[in-house]
Amino acid sequence: MARAGWTSPVPLCVCLLLTCGFAEAGKLLVVPMDGSHWFTMQSVVEKLILRGHEVVVVMPEVSWQLERSLNCTVKTYSTSYTLEDQNREFMVFAHAQWKAQAQSIFSLLMSSSSGFLDLFFSHCRSLFNDRKLVEYLKESSFDAVFLDPFDTCGLIVAKYFSLPSVVFTRGIFCHHLEEGAQCPAPLSYVPNDLLGFSDAMTFKERVWNHIVHLEDHLFCQYLFRNALEIASEILQTPVTAYDLYSHTSIWLLRTDFVLDYPKPVMPNMIFIGGINCHQGKPLPMEFEAYINASGEHGIVVFSLGSMVSEIPEKKAMAIADALGKIPQTVLWRYTGTRPSNLANNTILVKWLPQNDLLGHPMTRAFITHAGSHGVYESICNGVPMVMMPLFGDQMDNAKRMETKGAGVTLNVLEMTSEDLENALKAVINDKSYKENIMRLSSLHKDRPVEPLDLAVFWVEFVMRHKGAPHLRPAAHDLTWYQYHSLDVIGFLLAVVLTVAFITFKCCAYGYRKCLGKKGRVKKAHKSKTH
């Protein structure tokens with residue numbers, strides 16, 4: 001009987017704990033960004049749903065990757081463009097990357113990307129034109145907004161409905177992250193993301209880093225002009241990028257210092273790099289068969305991401321030629337035209353389980369565009385890389401991994417078949433690359449809390465407390481001259497100059513007095529002698 005009396009309250013306690021968990025449940029509005037950005041954001045949303053929160057996802061009817069089968073409320077709105085329009089504009093942008101890579105905001109502005117960005121930003125106007133949806137959002141009494149800041153619509157929604165926001169991002173162009181969080185970023189050792197410099201810059205690189213920083217301030221307003229015009233129209237007041245980004249409660253940054261260079265951070269910046277890494281699952285039979293057939297040489301995984309569907313024919317043939325000269329089996333995720341010189345060791349697939357393949361012990365190398373998702377999966381699984389960055393932060397990611405000895409970077413526009421062949425043989429045969437990536441993997445995994453759990457905690461924190469004002473620095477309330485202490489410097493300089501002036505005047509007066517008295521004595525002495 002005593003034993004029964006001891007165990008009987010256990011189910012009741014469990015029920016009470018579960019009840020408490022759901023009593024804490026809140027209401028979250030999610031404004032995601034289309035494309036690969038949604039993949040990892042979705043994992044956070046799904047975990048929040050499992051924890052009992054009421055989640056509402058707002059997305060345009062026209063999208064590539066946005067998932068409508070989530071176990072939550074999904075609200076869609078029509079757009080002024082079709083999926084064909086979106087695909088056409090993106091293909092223009094993607095093809096341009098095979099001709100010239102943007103290494104500054106000005107070059108990005110002058111490229112064909114501006115048309116795609118204008119179309120991309122325009123969907124926010126469509127959201128607010130849907131008065132029924134806006135009224136629903138207004139009456140829903142959300143606790144917070146969970147958003148991707150590259151799509152400024154989430155920031156506009158947060159400001160329009162006066163809701164605390166949790167931002168989910170790898171980084172943002174134009175120093176909007178640093179300015180929005182009021183986080184110092186010394187140009188002497190914090191390189192611009194588009195330049196691909198390390199934190200140990202030469203004098204020439206530091207000069208160029210300053211020039212590009214000034215260029216950002218001059219031209220970023222034009223790159224995001226359409227987005228800011230839409231924001232001003234919706235909010236019915238002139239809006240700057242700082243106005244949108246500066247009200248962020250928590251920044252969930254998909255980075256980690258095994259990839260990022262050490263730099264200043266703010267208390268509302270939470271690092272969740274590697275959130276997309278998962279425990280490897282058993283491979284589909286098709287891929288298991290490829291690996292078994294590869295023998296002792298193993299495999300190489302090749303993917304340039306979900307957004308690159310085709311490569312110019314000449315470049316694709318050069319790549320195929322290089323792949324045919326290594327003994328490994330190459331699994332190439334590619335949906336474009338099959339290169340005519342494709343070797344027997346190279347298998348084209350429309351899709352591959354990238355993380356699961358990278359986690360297989362027979363995987364020898366990873367050919368990647370150095371997107372943050374692929375780079376972190378490579379770090380988590382300890383696979384050295386050959387990196388062929390195309391746009392955005394990819395050049396920066398590649399430089400960081402190369403600096404840490406975890407891979408080789410190739411200029412995809414200039415590389416030859418021989419360059420790719422040599423790079424592959426280097427990362428496969430030189431043990432230092434494997435040792436370096438394994439060291440980074442060990443550092444990355446040595447953490448007290450998993451990135452997904454950390455992200456979920458901070459979203460819930462903002463929901464519970466209606467923001468995180470205690471983490472907001474007073475720098476937001478200062479003018480530019482107060483922030484840089486120019487008024488204090490001016491005051492102290494004025495004091496020093498005043499003291500120096502008074503001291504000089506006193507010395508001059510004393511000197512004149514002494515000299516004048518001495519002169520009168522001499523004159524009196526001369527008159528007596530005469």
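Quick reminder: no glycine exception, Cβ is built from N, Cα and C everywhere.
Under its mutagenesis entries, Swiss-Prot includes PHE90 to Gly, Ala, Val, Leu, Ile or Tyr with the note: Loss of estrone and 16alpha-hydroxyestrone glucuronosyltransferase activity. Under DSSP, PHE90 (mutagenesis position) is assigned to a helix (H, G or I) in the three-state scheme.
Looking at Swiss-Prot, the entry for mutagenesis of PHE93 to Val, Leu or Ile says: Loss of estrone and 16alpha-hydroxyestrone glucuronosyltransferase activity. The 10 Å shell around the Cβ of PHE93 (mutagenesis position) contains 19 further Cβ atoms across the protein chains shown.
Quoted from Swiss-Prot, the note attached to the mutagenesis of PHE93 to Tyr states: Decreased estrone and 16alpha-hydroxyestrone glucuronosyltransferase activity.
One entry in Swiss-Prot concerns the mutagenesis experiment PHE93 to Gly. Its note says: Increased estriol, 17-epiestriol and 16alpha-hydroxyestrone glucuronosyltransferase activity. Decreased of estrone and 16-epiestriol glucuronosyltransferase activity.
Counting Cβ atoms from all protein chains shown, PHE90 (mutagenesis position) has 19 others lying within 10 Å of its own Cβ.
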